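Copied over from Swiss-Prot, here are the features:
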type    : residues     : note
MUTAGEN : Phe29 to Ala : Overexpression no longer inhibits growth in E.coli
MUTAGEN : Lys31 to Ala : Overexpression no longer inhibits growth in E.coli
MUTAGEN : Ser57 to Ala : Overexpression no longer inhibits growth in E.coli
Amino acid sequence: MTNKDNPKFHTISTEYIDYLREADSKVPFNKDEQHSRPYVGVLEKINGHDYFVPLTSRNDKNFNSQVSVKLFDNDEKRIGVLLVNNMIPVPEKECKEIDIAEKTAADPQYGNLMLKQYLFLKENMDRVTNKVEKVYKDVTVQGKPSHKQKFLKGVCCDFPKLEEKCQEYKERDQAKERDKARRIAYMRQMGRER
């Protein structure tokens, strides 16, 4: 998980992304395998879940500042956008940390972009965390929502629904692990009886 002094990039398994997309079409697709969409881990659990915020390098689109954090290099050139509205809860087993040095060795241009994004995030994680917490709170508010909250609910993933799906996925995965352990134990038992 990320800490304030060391933000980390992760990839999320396509299988898990596709699973969430069945429940909420606002969950962004993963990209190709060469440059799978990077996510930034949020500093602390939200409602008991580890949330990850997708990062895009697209600069040809205007992003609403209420639900995104724009990243800039030292020359004030936009180098990416965190899409807070599309953040998702992810089980630990479904995310993998990205090694920026490996990315740089494989694709220097992409690796250097990620390094610039990392440096920006390192200086601005408090701002990112505050935005994430505010958006989450506004989207999950109970009672009659304000105009802003209605807007946010319309452009953000359905966080409560995704949390349910995340929990179901974890439970399904645990059941698979138990079944696998039972099969292995059974096979060992059968081997001893021969």
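For all residues, glycine too, the Cβ spot is worked out from N, Cα and C.
Taking the Cα atom of each, Lys31 (mutagenesis position) and Ser57 (mutagenesis position) are about 12 angstrom apart.
The Cβ of Lys31 (mutagenesis position) has 13 neighbouring Cβ atoms from other residues within 10 Å, across all protein chains displayed.
Looking only at the mutagenesis positions Phe29, Ser57, the densest Cβ neighbourhood within 10 Å occurs at Ser57.
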